[in-house]
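> OK, Swiss-Prot features for this one:
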ACT_SITE  TYR49  active site, proton donor
BINDING   10-19, 211-273  NADP(+) binding site
BINDING   HIS111  substrate binding site
MUTAGEN   ASP44 to Asn  Reduced glyceraldehyde oxidoreductase activity
MUTAGEN   TYR49 to Phe  Complete loss of glyceraldehyde oxidoreductase activity
MUTAGEN   LYS78 to Met  Reduced glyceraldehyde oxidoreductase activity
MUTAGEN   HIS111 to Asn  Reduced glyceraldehyde oxidoreductase activity
Amino acid sequence: MASRLLLNNGAKMPILGLGTWKSPPGQVTEAVKVAIDVGYRHIDCAHVYQNENEVGVAIQEKLREQVVKREELFIVSKLWCTYHEKGLVKGACQKTLSDLKLDYLDLYLIHWPTGFKPGKEFFPLDESGNVVPSDTNILDTWAAMEELVDEGLVKAIGISNFNHLQVEMILNKPGLKYKPAVNQIECHPYLTQEKLIQYCQSKGIVVTAYSPLGSPDRPWAKPEDPSLLEDPRIKAIAAKHNKTTAQVLIRFPMQRNLVVIPKSVTPERIAENFKVFDFELSSQDMTTLLSYNRNWRVCALLSCTSHKDYPFHEEF
């Protein structure tokens, strides 16, 4: 198992990263420090997580202690939906760089294809509770992302939560300068994403799987929701390999040539989640896990279903 995947800009992206969505600011500094000590070299961030400053403190400390060099780290962040206007993209990226205390990002993603009205609110809502869209389009936003590469602020650019038609739109953009390096999507045994993954990989786009454990700490979880970590069928596969369910759920995307970014702020779990390079799921295990697909999404962005660029009305 290669520990890094080659991106279309020539960079090598660590196949396993630490996710920081929902990591409380008071805990994320310690989490990132532990992760780097344990061997993680890829940290997945975003402006909307409201903890990039604290992530940056941890990165700086580890650089200062010479535990790691900057060029060994792979730092990812994301452009939030309220910054899709061409004139706002660079400032949003600079804010992230300043919070993370870095000169450049290894990868910068458009977080969602849906542009929102600019302003202080991350989710600007109208009277009926729907998100207020911006009149931006994906291609203009992409052109502004390309400028960040030319200016040296980011090494690679990509997308997140884009369906295959939206990916195709970028690939067919007149005057396209840089292809998306990555599409980061939700992916786990209940949402296996075969068609979208096959499409992206056929175009030389690496896929990152987020919420590989089903995001059990999501604020909107309902008691009747299915639980990957408690699924007896997945527990059985884990027992067979003498591994935890989480380790199986992290290894599963890796064997599909996906990058995977499990989130934890618990030192023991951060270390446990990294111990996935010393075993292999059989092809039977892989087929079995793929068969559990039920097209169940943790992140459906339901406040945006009427947005013109809402990604999940399409089959893939």
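Using N, Cα and C of the backbone, Cβ positions are placed for all residues, glycine too.
Quick one: how deep are these features, and who are their neighbours?
Counting Cβ atoms from all protein chains shown, TYR49 (mutagenesis position) has 21 others lying within 10 Å of its own Cβ.
Using a 10 Å radius centred on the Cβ of ASP231 (NADP(+) binding site) and all shown protein chains, the other Cβ atoms total 19. In this structure, ASP231 (NADP(+) binding site) belongs to neither helix nor strand by DSSP; it is coil.
The Cβ of HIS111 (mutagenesis position) lies under 8 Å from the Cβ of ALA46, VAL48, LYS78, LEU79, TRP80, CYS81, SER160, ASN161, each on the same chain and at least six residues away in sequence.
DSSP assigns ASP44 (mutagenesis position) to a strand.
In the three-state DSSP reading, LYS78 (mutagenesis position) counts as strand. LYS78 (mutagenesis position) counts 26 other C-beta atoms within 10 Å of its own C-beta, drawing on all protein chains shown.
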> Determine the most Cβ-crowded residue among the binding-site residues ALA221, ILE261, ALA271, using a 10 Å radius around each Cβ and all protein chains in the structure.
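Checking each of ALA221, ILE261, ALA271, the winner is ILE261.
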> Helix, strand or coil at SER211 (NADP(+) binding site), per DSSP?
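SS state of SER211 (NADP(+) binding site) = coil.
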> According to DSSP, collapsed to three classes, what secondary structure does ARG251 (NADP(+) binding site) have?
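Note: ARG251 (NADP(+) binding site) is helical by DSSP.
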> Can you tell me the CA-to-CA distance separating SER211 (NADP(+) binding site) and ASP44 (mutagenesis position), as a whole number of Å?
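About 12 Å separates the two Cα atoms.
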> Hey, of the binding-site residues listed (HIS241, ARG251), which one tops the CB count within 10 A?
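Counting Cβ neighbours within 10 Å, the top one is ARG251.
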> From the Cα of TYR49 (mutagenesis position) across to the Cα of HIS241 (NADP(+) binding site), what is the distance in angstrom?
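So the alpha carbons of HIS241 (NADP(+) binding site) and TYR49 (mutagenesis position) sit roughly 34 Å from each other.
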> Round to the nearest Å and give the CA-to-CA distance linking ASP44 (mutagenesis position) with ASP231 (NADP(+) binding site).
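Distance (Cα to Cα, whole Å): 27 Å.
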